[in-house]
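Trainee: For reference, Swiss-Prot lists these features for the protein:
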- 89-259: domain 'Helicase ATP-binding' (DOMAIN)
- Ala102, Lys103, Asn104, Gly105, Thr106, Gly107, Lys108, Thr109: ATP binding site (BINDING)
- 269-429: domain 'Helicase C-terminal' (DOMAIN)
- Gln281 to Ala: Abolishes interaction with Edc3; when associated with A-284; A-288 and A-292 (MUTAGEN)
- His284 to Ala: Abolishes interaction with Edc3; when associated with A-281; A-288 and A-292 (MUTAGEN)
- Lys292 to Ala: Abolishes interaction with Edc3; when associated with A-281; A-284 and A-288 (MUTAGEN)
- Leu310 to Ala: In LK-AA; reduced interaction with Gyf, Patr-1 and 4E-T; when associated with A-314 (MUTAGEN)
- Lys314 to Ala: In LK-AA; reduced interaction with Gyf, Patr-1 and 4E-T; when associated with A-310 (MUTAGEN)
Amino acid sequence: MMTEKLNSGHTNLTSKGIINDLQIAGNTSDDMGWKSKLKLPPKDNRFKTTDVTDTRGNEFEEFCLKRELLMGIFEKGWERPSPIQEAAIPIALSGKDVLARAKNGTGKTGAYCIPVLEQIDPTKDYIQALVMVPTRELALQTSQICIELAKHLDIRVMVTTGGTILKDDILRIYQKVQLIIATPGRILDLMDKKVADMSHCRILVLDEADKLLSLDFQGMLDHVILKLPKDPQILLFSATFPLTVKNFMEKHLREPYEINLMEELTLKGVTQYYAFVQERQKVHCLNTLFSKLQINQSIIFCNSTQRVELLAKKITELGYCCYYIHAKMAQAHRNRVFHDFRQGLCRNLVCSDLFTRGIDVQAVNVVINFDFPRMAETYLHRIGRSGRFGHLGIAINLITYEDRFDLHRIEKELGTEIKPIPKVIDPALYVANVGASVGDTCNNSDLNNSANEEGNVSK
């Protein structure tokens, strides 16, 4: 009888063990199989520089993120964390304040979007996090990234900027959003009108913090912080750290974890050139560059809104597809241009410095400073529109006699090398799949033989 009971017990134990083993095997299979069901974008096989590949080898799974968030990350095409993501995500997830310096185009947006989305509770119908950015275009871009990352999470994301109808924003914010991406003026307006209830907002992100703390937004961030709960978690990201950022840090951040990945300021994948030209030769030089370079997409910078429109008209007259964008345009028009250029509907975009902050168009491989900037910071952000996320690109500066001192000063301030444009620009420096013929190389002699071409753009 005892033997039968023991055998019966053994049989039950064995059966339970088999069932447990099968359940574990099923769970393991499920753990391994969810990735195979993802709708992944085509793999990006382009060469990447150490700006984004010099990591410790961590995987996104090691951050213990929700599976739904991981699904969004992988379906976005992000395979492994970049250095700034690897450094910032685990610290931000711990609840500490973060002060992060990293180059443009190395994954800063993901470095704060991922921990913010992970910490939001989808079951709570109130604003839990606020991301502030300096421009409307950057707000739209950031909100789109958050929406894509959160596609499998039940998190409601809202973008609010100036230039749009305030009534529409008020109606949307009453639909119980949990994450807001905003420009300073508009979110302050919503707070002052008692529409945006920030009493439960525990996370504040400041992207492009040096710009947010400039004279353009003087004092706005202090007003925003006054309307948040006491001691919110602050994640502060910037490529440059002027005195205003340091003062803000000392005033509002609590023992922040400092990350500095700025051993050098310029992206390793961007090769910089200059060409000495007369003002009246610039359009002809631009025409030469268009005809000789293998341009995927290009951004051409001018120093004033008037020159932006005039140059865009000249380029169109030369027979090239060209959009333009600047701060004085209607917001709806700006949104359309920004969207269509990102979709690749036009190869060339002429713009003012509106387009220098954080804007990510990965197809851009050529940046041209039609007008050379006066400030090193502006130059740094302009050329950072090419060579995004470790890819290759070139920056070409058209330098007049009056620009020569600014050229040498900026080169010295940034600790970088801006080379004279060579007789031949090697396509391997900026073309993903090099298949260049002789006609695809750019001759500096062509640039210098432009004295007979007027092509003048009035100031």
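Just so you know, glycine gets a Cβ as well, placed from its N, Cα and C.
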Trainee: Indicate whether Lys103 (ATP binding site) is helix, strand or coil by DSSP.
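Mentor: Coil, per DSSP.
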Trainee: If you skip the near sequence neighbours and keep only those at least six away, which residues in the chain come within under 8 angstroms of Ala102 (ATP binding site), Cβ to Cβ?
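Mentor: In sequence order, the residues whose Cβ lies under 8 Å from that of Ala102 (ATP binding site) (at least 6 apart) are Pro83, Ile84, Lys108, Ala111, Phe237, Ala239, Ile259, Leu261, Met262.
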Trainee: Of Gly105, Gly107, which of the binding-site residues has the most Cβ neighbours inside 10 Å?
Mentor: Gly105
Trainee: Where the distance is taken from Cα to Cα, which of the binding-site residues Gly105, Gly107, Thr109 turns out closest to Lys314 (mutagenesis position)?
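Mentor: Nearest candidate: Gly105.
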Trainee: Just the number: how many Å between the Cα atoms of Lys292 (mutagenesis position) and His284 (mutagenesis position)?
Mentor: 12
Trainee: Around the C-beta of Leu310 (mutagenesis position), how many further C-beta atoms are within 10 angstroms, looking at every protein chain?
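Mentor: Neighbour count, Cβ to Cβ under the 10 Å cut-off: 19.
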Trainee: If I take the Cα of Thr109 (ATP binding site) as reference, which of the mutagenesis positions Gln281, His284, Leu310 has the closest Cα?
Mentor: Leu310
Trainee: Would you say which of the recorded positions Lys103, His284, Lys292, Lys314 has the most Cβ atoms within 10 Å of its own Cβ?
Mentor: Lys103
Trainee: Using all protein chains in view, find how many other C-beta atoms are within 10 Å of the C-beta of Thr106 (ATP binding site).
Mentor: 23
Trainee: Of all the mutagenesis positions given, namely Gln281, His284, Leu310, which is spatially nearest to Gly107 (ATP binding site) at the Cα level?
Mentor: Leu310
